[in-house]
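The structure appears right after this line, and notes come after that.
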Amino acid sequence: MTTSFWRIATDARTYEADDLSGAGAKITGGRWNEVGVAIVYAASSRALACLETVVHLNSGGLPLNRYLVEIEVPDEVLASAEVATPGNLPVGWDAEPAGRVSISFGSQWAQSQRTALLLVPSVIVPEETNLLINPAHPDAKGIKARKVRKWLYDPRMIRKA
């Protein structure tokens, strides 16, 4: 059996939206990883995936080349995931913009190779869960991704300045 997680991603020149190599985050860094560390970000629901991406959009227009991607995680891999909660994360994990605390935490997790998955709280809605996938971990090979459909943001989500 598998459990589904979700991401909204784009086809880039060097990788597709359903790529699980962590190439995008490796190039840009993110809340939970420094530049050079590959991690795949996903959300526990489609709505959270939308929210996690829309906060990065500005009034310059809505991106058009996005896809809803389903990530299927084998239940045995999910059962061995490391779980971080607001109560066991270091103070400052939720700083905005992302700071050293969360970036170091996630990067150290990925480099340690302890688990293929790290469940973390959403900064936007801490009661909700995001999933980090370490593509370098051997258990990540059983995780599958597929483009479900084109993703279009509702224009009401972005206010023009």
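Cβ atoms are placed via backbone N, Cα and C, with glycine included.
As recorded in Swiss-Prot:
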MUTAGEN   SER21 to Ala  No change in toxicity
MUTAGEN   ARG31 to Ala  No longer toxic, greatly decreased auto-ADP-ribosylation
MUTAGEN   TYR41 to Ala  No change in toxicity
MUTAGEN   SER44 to Ala  No change in toxicity
MUTAGEN   GLU52 to Ala  No longer toxic
MUTAGEN   HIS56 to Ala  No longer toxic
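Within the set of mutagenesis positions (TYR41, HIS56), the lowest number of other Cβ atoms found within 10 Å of a Cβ is recorded at HIS56. Taking Cβ-Cβ distances under 8 Å and a sequence separation of 6 or more, the neighbours of ARG31 (mutagenesis position) in its chain are ALA98, SER102, ILE103, GLY106, VAL123. A Cα-Cα distance of 11 Å separates SER44 (mutagenesis position) from GLU52 (mutagenesis position).
Neighbour count (other Cβ atoms within 10 Å of the Cβ, all protein chains): 22 for GLU52 (mutagenesis position). DSSP classifies SER44 (mutagenesis position) as coil under the three-state reduction. Cα of HIS56 (mutagenesis position) to Cα of TYR41 (mutagenesis position): a distance of 14 Å. Non-local neighbourhood of SER21 (mutagenesis position): TYR15, ALA38, VAL40, PRO135, each in the same chain, at least six residues away, with C-beta under 8 Å from its C-beta. Taking the C-alpha positions, the distance from GLU52 (mutagenesis position) to TYR41 (mutagenesis position) comes to 10 Å.
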